[in-house]
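Trainee: Got a structure for you, written out below as structure tokens; questions coming shortly.
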Amino acid sequence: MTDLFSSPDHTLDALGLRCPEPVMMVRKTVRNMQPGETLLIIADDPATTRDIPGFCTFMEHELVAKETDGLPYRYLIRKGG
């Protein structure tokens, strides 16, 4: 089985940051990416389990994968076009 998290185009370490900082950093990072590129987000704020999927839906990006069973949380998103 392929690890979806193993080769992202970009990585964002949001460990130790609390809402709303992780989503603000994701938004800033995604703004500088090309459509189709992927971003791995590593976070430990429980609010990200709600905020990251909501951000993807609202901004029309794809939440490719998420791992939220334990810390740190990992999210892989693909920038929409």
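These residue numbers are counts, starting from 1, taken along the chain as shown.
Keep in mind that glycine also has a Cβ here, set from the backbone N, Cα and C atoms.
Although substitutions are noted, the structure shown does not include any of them.
Annotations per Swiss-Prot:
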- C19: active site, cysteine persulfide intermediate (ACT_SITE)
- E21 to A: Decreased binding of IscS (MUTAGEN)
- R27 to D or E: No binding of IscS, 19% modified tRNA produced (for R27E) (MUTAGEN)
- R31 to A: No binding of IscS, 30% modified tRNA produced (MUTAGEN)
- D45 to A: Binds IscS, 56% modified tRNA produced (MUTAGEN)
- R50 to A: Binds IscS, 67% modified tRNA produced (MUTAGEN)
- D51 to A: Binds IscS, 67% modified tRNA produced (MUTAGEN)
- F58 to A: No binding of IscS, 67% modified tRNA produced (MUTAGEN)
Trainee: From the Cα of R27 (mutagenesis position) across to the Cα of C19 (active site, cysteine persulfide intermediate), what is the distance in angstrom?
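Mentor: Rounded to a whole number, the Cα-Cα distance is 13 Å.
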Trainee: When you rank E21, R31, D45, D51 by Cα distance to F58 (mutagenesis position), which of the mutagenesis positions ends up on top as the closest?
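Mentor: Ranked by Cα distance from F58 (mutagenesis position), first place goes to D51.
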Trainee: Taking E21, D45, D51 as the mutagenesis positions to compare, which has the smallest set of other Cβ atoms within 10 Å?
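Mentor: Among the mutagenesis positions E21, D45, D51, the sparsest Cβ neighbourhood within 10 Å belongs to E21.
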Trainee: Would you mind reading off the Cα separation of E21 (mutagenesis position) from D45 (mutagenesis position), to the nearest angstrom?
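Mentor: D45 (mutagenesis position) has its Cα 10 Å from the Cα of E21 (mutagenesis position).
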Trainee: Taking the Cβ of R50 (mutagenesis position) as the reference point, list residues of the same chain whose Cβ is under 8 angstroms away and which are at least six residues distant in sequence.
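Mentor: Listed in sequence order: nothing, so none.
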Trainee: Counting only other Cβ atoms and using a 10 Å cut-off, which of the mutagenesis positions R27, R31 scores lowest?
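Mentor: So among R27, R31, the mutagenesis positions given, the one with the fewest Cβ atoms within 10 Å is R31.
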Trainee: With every protein chain in view, what's the tally of Cβ atoms within 10 Å of the Cβ of F58 (mutagenesis position), excluding that atom itself?
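Mentor: The answer is 8.
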